[in-house]
Amino acid sequence: MAEKESNGVRVCVTGGAGFIGSWLVRKLLEKGYTVHATLRNTGDEAKAGLLRRLVPGAAERLRLFQADLFDAATFAPAIAGCQFVFLVATPFGLDSAGSQYKSTAEAVVDAVHAILRQCEESRTVKRVIHTASVAAASPLLEEEVPASGVGYRDFIDESCWTSLNVDYPLRSAHFDKYILSKLQSEQELLSYNNGESPAFEVVTLPLGLVAGDTVLGRAPETVESAVAPVSRSEPYFGLLRILQQLLGSLPLVHVDDVCDALVFCMERRPSVAGRFLCAAAYPTIHDVVAHYASKFPHLDILKETTEAVATVRPARDRLGELGFKYKYGMEEILDSSVACAARLGSLDASKLGLQKG
């Protein structure tokens, strides 16, 4: 969509102050769109002020709305008048305690129902685009493999759905809760496309591990995980190991490519709907460690354990078939993640041999 076509077009970004949401808000404002961004607390000046300062001179095209996942009706004012709605990922640690819901998954599914209804009632929404997670697209087989007990499909693709009935090494009850919320919310959203007369299209993008850079003042957890072999952070390195066991590889994508893909799906004409995996590279932890060891030979890089994992690649690139192109490969994602972490103080730039700033 040309910039002149974006003039007057209103889009809603839920979770606008988050890692992906803030980058997306900036990109949309730069392209000339009017953005309705939701925050859990518009009185939090650190977050609200950051969004207002993202693009100089664009403040008049940014409206901030207070909305809470556990009170889905609060999203209605932000959605009203918008032609496109971006449902950005739920915060990993969101706590349902004190709400009417038994779990985050229950709250998310209820919010999906409410938001879809609000989009219908708006009579303006043309497309809803959701940042899903590749963690809900595991190629693990339900049948046990005699040698290891764990097996994978030959490829990962959009037909893969994570089964919580399959055990795998390093499985975590905490991570299971996250998977369940992402799994159920994505399936609920996609089911809308199969209704009798849907009022708009739904697109979901199951994202790989999102890293690279941030406009926030701290390194996001996924960036911390991407640089874990360099920082030697065992907890963040543990997330890489869990993902590799779950997925048979470590899908990576740069946050800028994620937001380009989201905008691509919004601007796609005349129609786009359904599920599209979004990852630029599918390395193993061994590949990531090897890159860092080559880049920083003077450092003691945290290495992978000896457990064997099959390397599962994508069967196809459905986004690419539509015309989307990734700008960042594995090396660029990892290198920019290190630079980001060093800039924000999560890594010691002097030890890396980098200039901080």
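Yeah, the Cβs are placed from backbone N, Cα and C, and that goes for glycine too.
Some features that Swiss-Prot has for this protein:
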BINDING   R40, K47, D68, L69, V88, A89, T90, Y178, K182, L207, G208, L209, V210, T222  NADP(+) binding site
VARIANT   H113 to R  In strain: cv. B73
VARIANT   P146 to S  In strain: cv. B73
ACT_SITE  K182  active site, proton donor
VARIANT   Q184 to R  In strain: cv. B73
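Projection of Swiss-Prot feature records onto the structure.
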{"residue": "R40", "record": "NADP(+) binding site", "Cβ contacts under 8 Å, 6 or more apart": "Q66, A67, D68"}
{"residue": "V88", "record": "NADP(+) binding site", "Cβ contacts under 8 Å, 6 or more apart": "V13, T14, G15, G16, G18, I20, G21, L24, T131"}
{"residue": "H113", "record": "variant position", "Cβ contacts under 8 Å, 6 or more apart": "A72, E188"}
{"residue": "Q184", "record": "variant position", "Cβ contacts under 8 Å, 6 or more apart": "A105, V108, V109"}
{"residue": "G208", "record": "NADP(+) binding site", "Cβ contacts under 8 Å, 6 or more apart": "V134, L250, P251, L252, V253, L277, C278, A279, A280, A281, Y282"}
{"residue": "V210", "record": "NADP(+) binding site", "Cβ contacts under 8 Å, 6 or more apart": "F19, I20, P220, T222, V253, H254, V255, V258"}
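Of all the Cβ atoms in the protein chains shown, 28 others lie within 10 Å of the Cβ of K182 (NADP(+) binding site). D68 (NADP(+) binding site) has a Cβ environment of 16 other Cβ atoms inside 10 Å.
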